[in-house]
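What follows is one structure encoded as structure tokens, with my remarks underneath.
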Amino acid sequence: MKPSSSNSRSKGHAKARRKTREELDQEARDRKRQKKRRGHAPGSRAAGGNTTSGSKGQNAPKDPRIGSKTPIPLGVTEKVTKQHKPKSEKPMLSPQAELELLETDERLDALLERLEAGETLSAEEQSWVDAKLDRIDELMQKLGLSYDDDEEEEEDEKQEDMMRLLRGN
């Protein structure tokens, strides 16, 4: 009362069928054909490689053999060397003209007014004002001018006035 062995095998899993010599030979030929096809397609260099995208004008890789379209002179020509222009230097002003420019400088006047009003300037502005005031002092010394001349004249006038008053004239 054993179940038949042939029925149980057919229902469970079938025995692996052996391939014939012809089938094995056919598979070998297919593998050899696939192996031959490895690498680039014939004529890929001339045709430009694989162009899977339909639009050739956009995003298509350029042919590396096609170069620039700019004309190249074939004869020997002398190169024209361009002279480098020196940077235009600031024109040298006379001390008198430079002093007048500094005295009429709007930025300097505005910053000095801010200082007189009690505002504090940034370090950059303060250093700029100091440099300009130092330059004004240098120019005034070169020209023989000083702020003290005006003050001395006023003091001399005051002294003379005092002397007149004391003398009683």
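Even glycines carry a Cβ here, placed using N, Cα and C.
Note that the structure is predicted; figures quoted are calculated from it, not measured.
Database features (Swiss-Prot):
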- R65 to A: No change in ability to stimulate Der GTPase (MUTAGEN)
- R135 to A: No change in ability to stimulate Der GTPase (MUTAGEN)
- R164 to A: No change in ability to stimulate Der GTPase (MUTAGEN)
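Positions of Swiss-Prot features highlighted on the structure.
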| residue | record | DSSP class |
| --- | --- | --- |
| R65 | mutagenesis position | coil |
| R135 | mutagenesis position | helix |
| R164 | mutagenesis position | helix |
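Same-chain residues at least 6 positions away in sequence with a Cβ under 8 Å from that of R65 (mutagenesis position) are not found in this chain.
It is R135 that, of the mutagenesis positions R135, R164, has its Cβ surrounded by the most other Cβ atoms within 10 Å.
When the Cα atoms are compared, R135 (mutagenesis position) and R164 (mutagenesis position) turn out to be 41 Å apart.
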